[in-house]
Structures are given as C-alpha cells and as structure tokens.
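What follows is a short report on a single structure.
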Amino acid sequence: MKNLIAELLFKLAQKEEESKELCAQVEALEIIVTAMLRNMAQNDQQRLIDQVEGALYEVKPDASIPDDDTELLRDYVKKLLKHPRQ
C-alpha cells in the first residue's frame, strides 16, 4: 500500500512539473507575441490579426476535440492578438 501511495505521489509530482513547463512555454510565447505586435505598424498588426483569425476560421472541427476546448483556444488567441499583455 505504501508503495502504491509513493508511486502515485511520484506520478503527481511528474505531472506538476510537466504543467509548470507548459505554463513557462505559454508565458514565453505570450511575451514574444506581445513584443512582436508592439513593434509592428498598426496596419501590419491588423493584417496579422486578420490572417490568424482567418486561419482559425478555416480549420475544420475535429470530433475528438470537445467544442468547449476549441472555443477556449479561439477566445484565447483573439484575446492575445487584440489585447496583448501590458
């Protein structure tokens, strides 16, 4: 029983570490996108936003991905492009 608990705790710690790494990657990408947008002319920003939104619109829904997840992704991309980090 102790081995089972120890193994579960170890797996939980691994998952937490993976989660931290993913969060760091997302934060880094947000910083990069924000910096790029801030250094672009307004018309170039809008062109990029339109292209990204167009690409998202054209993506075919995947039955294996829940609609809520797809909508969450779309909302987050829009938020990032229209209101980058301060």
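For all residues, glycine too, the Cβ spot is worked out from N, Cα and C.
Keep in mind it's a predicted model, so treat the numbers as computed, not measured.
The secondary structure of L9 (mutagenesis position), as reduced to three states from DSSP, is helical. Here Swiss-Prot notes a mutagenesis experiment, L9 to S, with the remark: Loss of ability to interact with RssB.
Around L9 (mutagenesis position), there are no C-beta neighbours below 8 angstroms that are at least 6 residues distant in the chain.
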